[in-house]
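Single-structure report; data block below.
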Amino acid sequence: MSDWSLSQLFASLHEDIQLRLGTARKAFQHPGAKGDASEGVWIEMLDTYLPKRYQAANAFVVDSLGNFSDQIDVVVFDRQYSPFIFKFNEQIIVPAESVYAVFEAKQSASADLVAYAQRKVASVRRLHRTSLPIPHAGGTYPAKPLIPILGGLLTFESDWSPALGMSFDKALNGDLSDGRLDMGCVASHGHFYFNNIDSKFNFEHGNKPATAFLFRLIAQLQFSGTVPMIDIDAYGKWLAN
């Protein structure tokens, strides 16, 4: 009989994330450096544990009309079926059709940060996305419906007390349209998600928050399926400009 413990493995994953986020908070005094370090912890976690069809990175998102999103701390995008990802001077630019999820990653949750994250998420969801019919041996399948882009917030701490209480809920309910934050994690306290059945936010306290958030994200990505077939010609027209 093996000496492995699944419970201990899950706990170790969360403890590693929490420790590294805490170290970033203590070790860096400059807000920009502190933010970059925290962002890097979340990106590394997602790149390590999400299936390899997904990639996570700090990126801009662009559509075929030439519109760009704000810079997004963590973009989860398709790497298996995406025909192109731009990289220029260390900046990554992802076509809107390839995006599964976007997250704002900062040190501590607050009303201002929630509103800021909502604006960032909305800047991605408002982009134009194409979807072409899919060819097969007998003809074509209809164009795949566009998948919902998940939005969220990732932090180490919360400015509120209690950390996941009514104030947090009020801030999240400030935008339930293009800027809605579907899920997120406050690594020191718990995670949250929007319950589509009850149309309200649920808060889960403790219980290895980083690991619980990761599992919920993976489950949501499974329901998303694959990204639509991108219209390359719609992007190619910019070659003539």
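Counting starts with 1 at the first residue shown.
Heads up, the Cβ atoms here are built off N, Cα and C, so glycines get one too.
Modelled residues match the original; the substitutions are not represented.
Since the structure is predicted, the reported quantities are computational estimates derived from the model, not experimental observations.
Sequence annotations record features per position, and here Swiss-Prot assigns active site to Asp73 (among others) based on a curator's inference. Long-range Cβ contacts of Asp73 (mutagenesis position) within its own chain (separation 6+, distance under 8 Å): Glu39, Trp42, Asn58, Phe103, Glu104, Ala105, Lys106, Lys120, Leu154.
Under the DSSP three-state reduction, Glu104 (active site) is assigned to strand. What Swiss-Prot lists as active site is Glu104 (among others), and the listing cites a curator's inference.
What Swiss-Prot records for Lys106 (among others) is active site.
Swiss-Prot lists Asp73, Glu104 with the feature Mg(2+) binding site, giving experimental evidence as the kind of evidence.
In Swiss-Prot, the entry for mutagenesis Trp4 to Ala states: Decreased hexamer formation, retains endonuclease activity. The structure shown retains the original residue.
Here the residue is the original one, but Swiss-Prot notes a mutagenesis experiment at this spot, Leu19 to Ala: Wild-type hexamer and endonuclease activity. Sequence-distant neighbours of Leu19 (mutagenesis position): no residue of the same chain at least 6 apart has a C-beta under 8 Å from its C-beta.
Experimental mutagenesis is annotated in Swiss-Prot for Leu19 to Asp, with the remark: No hexamer formation, no endonuclease activity.
Per Swiss-Prot, mutagenesis Ala27 to Glu or Lys is noted as: No hexamer formation, no endonuclease activity.
Record note (Swiss-Prot) on the mutagenesis of Phe28 to Ala: No hexamer formation, no endonuclease activity, no phage immunity.
Under the heading of mutagenesis, Swiss-Prot lists Arg53 to Ala and annotates it as follows: Loss of endonuclease activity. Secondary structure from DSSP puts Arg53 (mutagenesis position) in coil. Sequence-distant neighbours of Arg53 (mutagenesis position) (same chain, six or more apart, CB under 8 Å from its CB) are Asp78, Arg79, Gln80, listed in sequence order.
Asp73 (mutagenesis position) carries a strand DSSP state (E or B). Swiss-Prot gives this note for the published mutagenesis Asp73 to Asn: Loss of endonuclease activity, no phage immunity.
According to Swiss-Prot, the mutagenesis experiment Tyr81 to Ala carries the annotation: Loss of endonuclease activity. If you take the C-beta of Tyr81 (mutagenesis position) and look for same-chain residues 6 or more apart in sequence within under 8 angstroms, you find Ser98, Thr226, Val227, Met229.
Swiss-Prot lists His136 to Ala among its mutagenesis entries, and the accompanying note reads: Loss of endonuclease activity. Taking a C-beta cut-off of under 8 angstroms and a sequence separation of 6 or more, His136 (mutagenesis position) has no same-chain neighbours. Following the DSSP three-state reduction, the secondary structure of His136 (mutagenesis position) is strand.
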- What DSSP gives for Tyr81 (mutagenesis position), in three states, is coil
- Taking the active-site residues one at a time (Glu104, Lys106), which has its Cβ surrounded by the most other Cβ atoms within 10 Å? Glu104
